[in-house]
Structures are given as structure tokens and as C-alpha cells.
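Chemist: Before I ask anything, here is the structure I am working with.
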Amino acid sequence: MNASPTPTATTTTEPATAVVRCRTRLARRVVAAVGPDGLLPAPCESRVLESALALALLTEERAEADATARLTAYLRTTLRTAPPDPFQCAVARAVLGGAGERGERVGDEGDMDAGTALDAGLDGFDHFTAGRKRLMFRTVLAALGATGFPAVPWEAYDTRPQQSWLHMEMKALKVLAAHGTGHPDVVRDEDWRALLPALEPGPAWECNNLAQLLALLALRHSPRHRPALGDVLKHVAGRLRPDGGMPFIDGMTVFTTAAAGLALSLLPAPPACVTPMADALALRRNPDGGYGFHSGVAQSDVDDTCYVLEFLRRAAPDRHRTAVAEAEGYLLALRNPDGGFPTFARGTSSEIAMTAAAASALAHDPDRREEVDEAVRYVVRHQRPDGTFERSWSRNATNAVFRAVLALTGVAAHGEERRSRARAAERALAHLAATQNGDGGWGHAEAEPSDPISTAYAVIALARGPRARPGGPLDRALAYLVERQHPDGGYRSRPDQAGPRPLLYDVPALADVFVLLALAHATATPDPEGCSR
């Protein structure tokens with residue numbers, strides 16, 4: 001059941017020398033960034049949505065004048081120089097207000113009304129969460145006075161067992177809609193209780209600024225709780241980034257440390273920091289055995305748990321035997337009856353990328369063969385005719401493809417099952433070859449400009465295909481990555497992470513981490529221990 005990286009032609013050709021040099025420089029940069037606590041810092045950059053909500057909150061409360069000025073400047077500058085998606089532009093314009101702001105042209109969205117901007121922002125978002133996102137985004141715009149509140153039953157704001165911050169967000173939006181439409185009586189005590197963690201001092205609850213800001217805006221409508229906002233707003237103002245904006249989340253330290261540790265452990269001579277990195281992650285497991293995306297996040301998820309599990313198993317399986325077993329137990333507890341895995345809660349929709357990740361993470365345990373086979377079958381069943389898969393927490397198509405290819409090729413199979421998996425992997429790899437840009441890279445979608453992160457994901461998949469031919473898709477992709485390396489050894493990339501989906505957010509450290517993981521896969525030799533990520 002090993003899932004060893006497949007050696008490629010890059011290990012023996014002249015271009016391989018450049019690739020190895022590139023890998024070495026990048027690895028040194030990543031190692032140098034690991035802190036004394038064993039974690040790789042991964043702060044999140046400012047985003048327009050949270051910055052606008054923070055500005056709205058501080059303005060309404062007449063608090064933190066310096067932070068208000070900084071947020072205003074950040075929003076005006078960003079709308080003028082680097083406008084995001086139409087929805088976020090509409091939110092920012094609603095908060096900034098004034099004829100002058102509304103009259104400025106903001107990219108192609110400058111003349112859109114809020115409703116049109118919402119439609120444009122969700123255009124092409126084909127996902128099982130699309131209905132809820134439309135409700136969320138429309139309610140945000142309505143609460144800011146940009147459009148009317150959606151005419152939906154109040155139950156539409158209720159959530160089944162979901163991630164903790166989504167529960168808070170939907171309760172906050174319900175309160176805002178109820179008070180905005182003159183129906184405060186529909187707000188129940190349990191709705192208010194769900195918002196109270198937002199009043200805790202210090203970092204945002206669950207490191208999620210979006211959830212806290214929505215909750216604080218809602219708590220303004222509570223005579224009982226509004227007086228407590230003053231102290232909290234000081235902490236909110238203290239979380240602004242150097243550019244004056246507010247990030248979506250505090251960071252992704254657990255996620256990036258696990259992925260970086262996995263990449264470093266694939267190198268011919270793993271650096272000494274790998275063991276402290278594994279130790280640091282093992283200490284941060286949650287009571288349910290899983291892991292969240294950042295230190296201090298109590299909500300575990302399949303994505304982070306899979307990365308941590310694979311890294312711990314490869315770097316220090318005996319040393320962290322308990323953590324490995326508990327992570328496996330967490331994953332198995334979330335497995336759905338259809339054989340797939342959701343991101344956060346059993347019973348919610350299974351996702352391709354999460355299912356493929358779980359299959360790869362569990363594949364090293366022979367006692368989990370049945371669950372792994374079911375997960376791989378789920379992946380095969382849900383492949384699209386063009387060879388792609390539904391996107392998940394990444395906006396680019398290559399992310400789901402690389403995770404699926406690793407699952408499809410990482411577990412031994414026989415007979416028709418083996419042929420079925422091979423066909424699925426071939427279709428996925430053929431799609432990558434057919435959609436590669438002329439510069440050797442890939443973008444978020446076909447024909448979009450190439451970027452290092454999207455290309456790195458594709459390289460991981462291609463490295464698992466048949467032995468690469470010189471000058472083929474893999475060699476061209478590696479040449480693209482070599483050429484895009486900065487003098488400091490690092491990378492800058494268009495962000496691909498989305499949350500709430502499909503809104504992009506930027507964690508710059510991810511570019512270095514995933515390019516290193518790609519280069520490690522592309523230059524690896526067979527290893528009896530195996531590694532599937």
C-alpha cells in the first residue's frame with residue numbers, strides 16, 4: 001500500500017541540475033523560516049471583505065479613530081489599484097459610501113449595483129454550498145444598506161452540524177436580517193449565545209476575523225451585550241496588518257508547517273528541523289484527535305489532519321504513535337456512508353479533494369484497506385468527463401487533480417479495480433497536458449495566466465505519471481518553476497485558497513511550501529516507507 005513518489009527523467013537530464021539547485025535554495029529558505037517553536041509562520045494578508053466590515057463596525061461605534069483612518073486608506077487604495085471580486089468591491093463601496101467613492105470606476109465592476117455584483121461574484125461557482133453563500137453575501141450587503149434583505153424563511157439561517165465559525169456567522173446574519181427587517185422577535189436566546197465567544201479578548205475566536213466581525217455587528221443590536229464591545233474593539237484594531245487592512249484569518253501555521261515538513265522529509269537529506277516540526281504539530285492536536293489550520297483553532301478538519309498525519313507518519317511514526325493513531329481515528333469518525341469524507345462534519349457533503357486526501361493519509365495502515373478502497377472508488381465515480389474534479393478549498397483545478405492522482409496511484413489494486421483507477425489517473429494527467437500554458441505553467445483555470453502554486457500542484461500529479469519524456473509537460477513545468485524563482489530563493493504567487501468559498505485569501509508562505517513539495521516529488525527516488533503527498 002505504499003505510495004512512493006515516482007522517479008522521473010528529471011533525475012538524470014541536464015535540466016535536473018537546475019531543478020535540484022532550485023530545490024536546494026528553496027529548502028534553505030523554508031528551513032530558515034521555521035521558528036524556535038518548530039512552526040512555520042504563515043500569516044494571512046489583508047482582505048477587502050474583513051477590512052470593510054471592520055470599518056463599518058468601528059465607524060458605527062465611533063471607536064479607534066486611527067484604525068478607522070487606516071482601514072479607509074487601505075480600502076480606497078485597494079479598490080483603485082487591485083480590486084478583488086465584484087462582491088467584495090460592492091461591500092467596500094457600501095461601507096465607504098459617498099458619491100465620490102461610488103463614482104470611482106473599480107475595474108470592470110465599478111458601475112455594478114450590489115445585486116449585479118453579487119451575481120457576478122458567484123458566476124460559475126458550481127458547488128454544493130452555492131445557495132448558502134448567496135444567502136450569506138446578500139445578507140451582508142443588505143446589512144450594509146446596499147440592497148434589500150433576502151426573502152427567505154428564518155430557518156434558512158440555521159445550520160446543521162457544521163464548522164464552528166459557520167455556525168457563528170449564520171447566527172449573526174440571522175440577527176442582522178431580523179433587526180434589519182423589523183422582526184427582532186425571531187431572535188432566540190440560543191442565537192445570542194452563539195455570538196458570545198466573539199466578545200472574548202485577545203485573538204479572534206477560532207482565529208477567524210470574518211466570524212468575529214459579523215458577530216460583533218450583530219451584538220450591537222443587543223442592549224445587554226453592546227456595552228462589552230468597547231474593550232473588544234481595541235483588540236480588533238490591534239489586528240490590522242501593516243498595510244492597514246484586516247485579514248480573513250490570523251494565519252495557517254499548522255497547515256503550512258505540516259505541508260512544509262512533508263516536503264522537507266522527502267529530500268535526500270532531511271534537515272534537522274523536521275523532528276522539532278513534527279513535535280510541535282503533535283502538541284497541537286485537538287481533543288478529538290484532529291487538527292485545525294492554525295495554533296489555537298479548536299475546530300478540526302480533514303484537510304489539516306491529513307497533512308499532519310502523513311508528515312508525522314513519515315518523520316517520526318514511533319515517536320508520535322499516539323498522535324498518528326488519534327488522527328486516524330478522527331478521520332474514520334468523519335467518514336460518510338457513501339465512502340467519501342467531508343471537510344468538517346460527518347453527514348455533510350463528501351468532497352473529492354478531502355476524500356482523496358483521506359485515502360492517501362490512511363493508505364499506510366493495512367487495517368484501513370477497506371476504507372481506503374471505498375474512498376478511491378468515490379474519487380473515480382466523481383471524476384468529470386474532461387478528467388477534472390470538483391474544486392474544494394482551492395480555486396484552481398490542479399489542486400483537486402493532484403490529490404486525486406495521488407489517491408488513484410497510491411494504493412495497490414488488481415483486476416478491473418486497477419484498470420479503473422489507471423484510466424481515471426490517465427484522464428486526469430491528459431487534462432493537465434492538454435491545458436498547460438505555453439510558458440509551461442497552469443493558472444486557476446484553463447487559459448488563465450500561469451502562477452507558481454497552480455503549477456506546483458500540477459507537477460505533483462505529473463510526477464506520479466509514466467516516466468517523463470524529455471521536453472514533456474513535466475520538464476516544461478519544472479522549467480517554469482525554475483525561471484520564476486526569486487533571488488531570495490522564494491516564490492510569489494496568485495493566491496488559490498478560498499474561504500468562504502469562492503472568495504480568495506492570501507497566505508504568501510503557501511507559495512514556497514507547495515513549490516518545494518512539488519520539487520521534492522519531482523526529484524524523489526523510490527522509498528520503501530512511501531509518501532503520497
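Positions of Cβ are set from backbone N, Cα and C atoms, glycine also.
Take a look at what Swiss-Prot says about it:
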- Asp303: active site, proton donor (ACT_SITE)
- Arg132, Lys133, Gln163, Trp165, Arg501: (2E,6E)-farnesyl diphosphate binding site (BINDING)
- Glu169: Mg(2+) 2 binding site (BINDING)
- Glu169: Mg(2+) 1 binding site (BINDING)
- Arg132 to Ala: Very high decrease in catalytic activity (MUTAGEN)
- Lys133 to Ala: Very high decrease in catalytic activity (MUTAGEN)
- Gln163 to Ala: Reduced activity to 60% (MUTAGEN)
- Trp165 to Ala: Reduced activity to 64% (MUTAGEN)
- Glu169 to Ala or Asp: Loss of catalytic activity (MUTAGEN)
- Asp303 to Ala: Loss of catalytic activity (MUTAGEN)
- Asp303 to Glu: Retains catalytic activity (MUTAGEN)
- Arg403 to Ala: Decreased activity by 2-fold (MUTAGEN)
- Arg501 to Ala: Very high decrease in catalytic activity (MUTAGEN)
- Tyr505 to Phe: High decrease in catalytic activity (MUTAGEN)
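For the listed features, I'd like the structural context: burial, neighbours, distances.
Modeler: DSSP assigns Asp303 (mutagenesis position) to a helical segment in the three-state reduction.
When other Cβ atoms within 10 Å of the Cβ of Arg501 (mutagenesis position) are tallied across all protein chains shown, the result is 19.
Under a cutoff of 8 A between CB atoms, and with a sequence separation of 6+ in the same chain, the neighbours of Glu169 (mutagenesis position) are Met136, Leu210, Ala211, Leu214, Ala215, Pro500.
Look at Arg132 (mutagenesis position): DSSP puts it in a helix. Here Arg132 (mutagenesis position) comes close to no residue that lies at least six apart in sequence on the same chain with a C-beta under 8 angstroms from its C-beta.
Taking the Cβ of Lys133 (mutagenesis position) as centre and 10 Å as the limit, one finds 19 other Cβ atoms among all the protein chains shown.
Annotation for Gln163 (mutagenesis position): spatial neighbours Gln299, Asp301, Thr343, Phe344, Ala345, criterion Cβ-Cβ under 8 Å with sequence separation of six or more. Under the three-state DSSP scheme, Gln163 (mutagenesis position) falls in the coil class.
Long-range Cβ neighbours of Trp165 (mutagenesis position) (same chain, at least 6 residues apart, Cβ-Cβ under 8 Å): Trp205, Glu206, Asn208, Leu210, Ala211, Gln299.
DSSP gives Glu169 (mutagenesis position) a helix state.
Neighbour list (Asp303 (mutagenesis position), Cβ cut-off 8 Å, at least 6 residues apart, same chain): Phe255, Phe293, Thr343, Ala353, Met354, Ala357, Trp393.
Counting every protein chain shown, the Cβ of Arg403 (mutagenesis position) has 30 other Cβ atoms within 10 Å. Secondary structure at Arg403 (mutagenesis position), taken from DSSP and collapsed to helix, strand or coil, is helix.
For Tyr505 (mutagenesis position), the count of additional Cβ atoms within 10 Å of its Cβ stands at 22 [all protein chains shown].
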Chemist: Starting from Lys133 (mutagenesis position), work out which of the mutagenesis positions listed here (Arg403, Arg501, Tyr505) have their Cα within 10 Å, and give them in sequence order.
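Modeler: Among Arg403, Arg501, Tyr505, the ones whose Cα sits within 10 Å of that of Lys133 (mutagenesis position) are Arg501.
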Chemist: Tell me the Cα distance separating Arg403 (mutagenesis position) from Tyr505 (mutagenesis position), rounded to the nearest angstrom.
Modeler: 21
